[in-house]
Amino acid sequence: MTTFLIKHKASGKFLHPYGGSSNPANNTKLVLHSDIHERMYFQFDVVDERWGYIKHVASGKIVHPYGGQANPPNETNMVLHQDRHDRALFAMDFFNDNIMHKGGKYIHPKGGSPNPPNNTETVIHGDKHAAMEFIFVSPKNKDKRVLVYA
């Protein structure tokens with residue numbers, strides 16, 4: 001399974017568990033931050049064709065919309081949680097540079113800014129625009145894209 005960083009394309013910041021813990025508590029919010037360290041590495045665990053779990057490598061927890069709803073409303077925070085279920089499935093779109101929840105919405109920086117400050121929370125939202133694009137890059141080279149479905 002490929003290990004990667006999730007990089008906000010517009011700002012160059014990376015998805016992190018808030019506080020940077022190697023074993024964050026359930027429901028720890030996911031934020032954007034400029035730091036790079038081993039506590040913000042992810043892997044993609046394919047479950048059903050293009051759908052899978054985005055796993056935080058250090059803790060084994062996975063990315064969820066807060067509350068684990070199948071169709072979360074706009075502005076629902078993105079968190080890490082230990083539970084695995086179909087309401088925590090995502091597709092990683094290399095061609096359009098987005099991360100889509102199985103409910104049809106996308107991961108965004110809260111507020112939709114193209115250059116959010118450090119510790120900006122991430123949310124689920126239905127809009128599509130350049131400020132919600134993410135790319136998947138190597139921990140060894142933050143400018144080198146990697147295939148997460150490998």
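Yeah, the Cβs are placed from backbone N, Cα and C, and that goes for glycine too.
Nope, none of those substitutions made it into this model, it's the original residues.
His16 to Ala appears in Swiss-Prot as a mutagenesis experiment; the accompanying note says: Loss of hemagglutinating and porcine stomach mucin-binding activities; when associated with A-17 and A-19. Same-chain residues at least 6 positions away in sequence with a Cβ under 8 Å from that of His16 (mutagenesis position) are, in sequence order, Leu30, Val31, Leu32, His33, Asp35, Arg39, Met40.
Feature annotation from Swiss-Prot assigns D-galactose 1 binding site to His16, Gly19, Asp35, Ile36, His37, Asn119; the stated evidence is experimental evidence. For Gly19 (mutagenesis position), applying a Cβ distance below 8 Å and a minimum sequence separation of six or more within one chain yields Thr28. In this structure, Gly19 (mutagenesis position) belongs to neither helix nor strand by DSSP; it is coil.
Quoted from Swiss-Prot for the published mutagenesis Gly19 to Ala: Loss of hemagglutinating and porcine stomach mucin-binding activities; when associated with A-16 and A-17.
Sequence-distant contacts (6 or more apart, same chain, Cβ under 8 Å) of His85 (mutagenesis position) comprise Gly68. A coil conformation is recorded for His85 (mutagenesis position) in the three-state DSSP classification, outside any helix or strand. Taken from Swiss-Prot, the feature D-galactose 2 binding site applies to Asn27, His64, Gly67, Asp83, Arg84, His85, supported by experimental evidence.
Over all protein chains present, the Cβ of His37 (mutagenesis position) has 13 other Cβ atoms lying within 10 Å. For the recorded site, His37 (mutagenesis position), the DSSP three-state label reads coil. Listed in Swiss-Prot as a mutagenesis experiment, His37 to Ala is described as follows: 1.4-fold decreased porcine stomach mucin-binding activity compared to wild-type.
The secondary structure of His64 (mutagenesis position), as reduced to three states from DSSP, is extended strand. Cβ contacts within 10 Å of His64 (mutagenesis position), excluding its own Cβ and spanning all protein chains shown: 30. Under mutagenesis, Swiss-Prot gives His64 to Ala with this note: Loss of hemagglutinating and porcine stomach mucin-binding activities; when associated with A-65 and A-67.
Packing around Pro65 (mutagenesis position) is summarised by its Cβ count: 25 other Cβ atoms lie within 10 angstroms of its Cβ, all protein chains included. According to Swiss-Prot, the experimentally introduced change Pro65 to Ala is described as follows: Loss of hemagglutinating and porcine stomach mucin-binding activities; when associated with A-64 and A-67.
A simple way to gauge crowding: the CB of Gly67 (mutagenesis position) has 13 other CB atoms within 10 angstroms, across all the protein chains here. The annotation that Swiss-Prot gives for the mutagenesis experiment Gly67 to Ala reads: Loss of hemagglutinating and porcine stomach mucin-binding activities; when associated with A-64 and A-65.
Under 8 Å, Cβ to Cβ, and six or more positions away along its own chain, His108 (mutagenesis position) finds Thr122, Val123, Ile124, His125, Asp127, Ala131, Met132. Residues or ranges marked as D-galactose 3 binding site in Swiss-Prot: Glu75, His108, Gly111, Asp127, Lys128, His129.
Among the sequence features in Swiss-Prot, the mutagenesis site His85 to Ala is noted as follows: 5.0-fold decreased porcine stomach mucin-binding activity compared to wild-type.
According to Swiss-Prot, the experimentally introduced change His108 to Ala is described as follows: Retains slight hemagglutinating activity and has 6-fold decreased porcine stomach mucin-binding activity; when associated with A-109 and A-111.
Listed in Swiss-Prot as a mutagenesis experiment, Pro109 to Ala is described as follows: Retains slight hemagglutinating activity and has 6-fold decreased porcine stomach mucin-binding activity; when associated with A-108 and A-111. DSSP classifies Pro109 (mutagenesis position) as strand under the three-state reduction.
Counted within 10 Å of its Cβ, the other Cβ atoms near Gly111 (mutagenesis position) come to 12, all protein chains included. Mutagenesis annotation in Swiss-Prot: Gly111 to Ala, described as Retains slight hemagglutinating activity and has 6-fold decreased porcine stomach mucin-binding activity; when associated with A-108 and A-109; the structure shown retains the original residue.
Sequence-distant neighbours of Asn119 (mutagenesis position) (same chain, 6+ apart, CB under 8 A from its CB) are Tyr18, Val31, Leu32, His33. Reduced to three states, the DSSP call for Asn119 (mutagenesis position) is coil. Where Swiss-Prot documents Asn119 to Ala as a mutagenesis experiment, the accompanying text is: 11.1-fold decreased porcine stomach mucin-binding activity compared to wild-type.
Listed in Swiss-Prot as a mutagenesis experiment, Asp127 to Ala is described as follows: 4.5-fold decreased porcine stomach mucin-binding activity compared to wild-type. Classification of Asp127 (mutagenesis position) by DSSP places it in coil, neither helical nor stranded.
The Cα of Gly111 (mutagenesis position) lies closest to that of Glu75, out of the binding-site residues Glu75, Asp83, Arg84, Lys128, His129. In this structure the C-alpha atoms belonging to Pro65 (mutagenesis position) and Asp83 (D-galactose 2 binding site) are separated by 12 Å. Listed in sequence order, the residues of the same chain lying 6 or more apart from His129 (D-galactose 3 binding site) and placing their CB within less than 8 Å of its CB are Gly112. Cα distances from Lys128 (D-galactose 3 binding site) to the recorded positions Gly67, Asp83, Arg84 are smallest for Gly67.
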